[in-house]
Amino acid sequence: MSGSTPFQMRLVHLDLKGAPPKVSYLSEIFPLFRALGANGLLIEYEDMFPYEGPLRLLRAKYAYSPSEIKEILHLAGLNELEVIPLVQTFGHMEFVLKHTAFAHLREVGSFPCTLNPHEAESLALVGAMIDQVLELHPGAQRLHIGCDEVYYLGEGEASRRWLQQEQNSTGKLCLSHMRAVASGVKARRPSVTPLVWDDMLRDLPEDQLAASGVPQLVEPVLWDYTADLDVHGKVLLMQKYRRCGFPQLWAASAFKGATGPSQAVPPVEHHLRNHVQWLQVAGSGPTDSLQGIILTGWQRYDHYSVLCELLPAGVPSLAACLQLLLRGGFDEDVKAKVENLLGISSLEKTDPVREGAGSFPGSNILALVTQVSLHLRSSVDALLEGNRYVTGWFSPYHRQRKLIHPVMVQHIQPAALSLLAQWSTLVQELEAALQLAFYPDAVEEWLEENVHPSLQRLQALLQDLSEVSAPPLPPTSPGRDVAQDP
């Protein structure tokens, strides 16, 4: 299958608010991105950006240094990947508003997600963030200013008072802040075009949107990560945006991080269907209105949620989706090319450790993560809840009272020790692989969430077995000092 893609720009989204890769791993993976068909990156730095001055407290423990940002941009340039930085400026501001120093700028005092658009200090804050990001991205042509999922907008005290005035609405409030931020970007760097996520714009009346001045300032990114995307609805939305005056639009799909907050390995078929439907949207919508597509790879649903699929685990899905976009479909030839590029035997494999992990950077992480996600909990469950000797002779009742028929120890202990040894070996290998690609806090978090609970259940069983099967201490007479000579 061959064909020209309607998406001239194909950007891979790097969501750094969880498990940010080390620069050394990015140096290995960027050439693969290019080989797969990407020509740009959307980098959502969040707390990994090296903010300075009063913003320094936003930095994560292992935030990139300015020199590392320059190295990332250099690596991207070597691989002909345009970098678009993303700075959240309205919703999803938890990484800023969680700090006491900025808590007074929350739209709703108890929730750190949304910025209060009425405070002049709010605009100064996002302006300072944008200044620092643009300073370290001197060649940036575009800047994504977020503005998605602005939850609880209109529910703060200042907003409630403002909304009591005639002709005011949450839509008007949203557009006003978006316009102010985008105008600030253009004032700072006239050559930079701001991008925004489109969800806060979708339901606004056309006349309000057209009259707001926003269409002359930003390019909206229409996002939908579902496998049953409403193609006709998206085409109508594109037509609406064009009528409102937006000259250029973008699409956003997903290659990972969109099928559950604790997903470990992306379901490739889901993501392929999502991209097939985006191709249908591009083919049916206004001609040449789509600048490109952003393949999002979310790493957390928000700042406080657990980690979803790690970047190496998402590479096969990303590869399949990029090649589908380039070739206009996903037949056996395209599938074979993806498998060849990644050095894997099959995209559908269920046991990469046995069938071959692949040759792409981080392929060993994918293989080991797949083993853990498919088999760790189920194997421990099988022992603790499916083994007749455990359920019949060493139940929670028995364990609490330290009771067991001595003969049963030999039926339970060897199996538990063998299972623990098997998983301990694999987990050591996984931890070593993770440490090469990620910082210590991400390694610790992933293992604590996905590995330790099951291993601790196994270790607790063995500890209880050890205690119950230990030889009893010799009895002593009540009140008699055992150390006393007869």
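From the backbone N, Cα and C atoms, a Cβ is placed for every residue, glycine too.
Original residues fill every noted site, and no substitution is shown.
Model, not experiment: these values are computed from the prediction.
Going by Swiss-Prot, these are the annotated features:
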MUTAGEN   H92 to A  Decreases hexosaminidase activity
MUTAGEN   D148 to A or N  Loss of hexosaminidase activity
MUTAGEN   E149 to A or N  Decreases hexosaminidase activity. Optimum pH shifts to 7.5
ACT_SITE  E149  active site, proton donor
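Of all Cβ atoms in the protein chains displayed, 17 besides its own lie within 10 Å of the Cβ of D148 (mutagenesis position). With a cut-off of 8 Å between CB atoms and residues at least 6 apart in sequence, the same chain places C113, G146, D148, E149, D302, H303 near H92 (mutagenesis position), listed in sequence order. Around the Cβ of E149 (mutagenesis position), 16 further Cβ atoms fall within 10 Å across all displayed protein chains.
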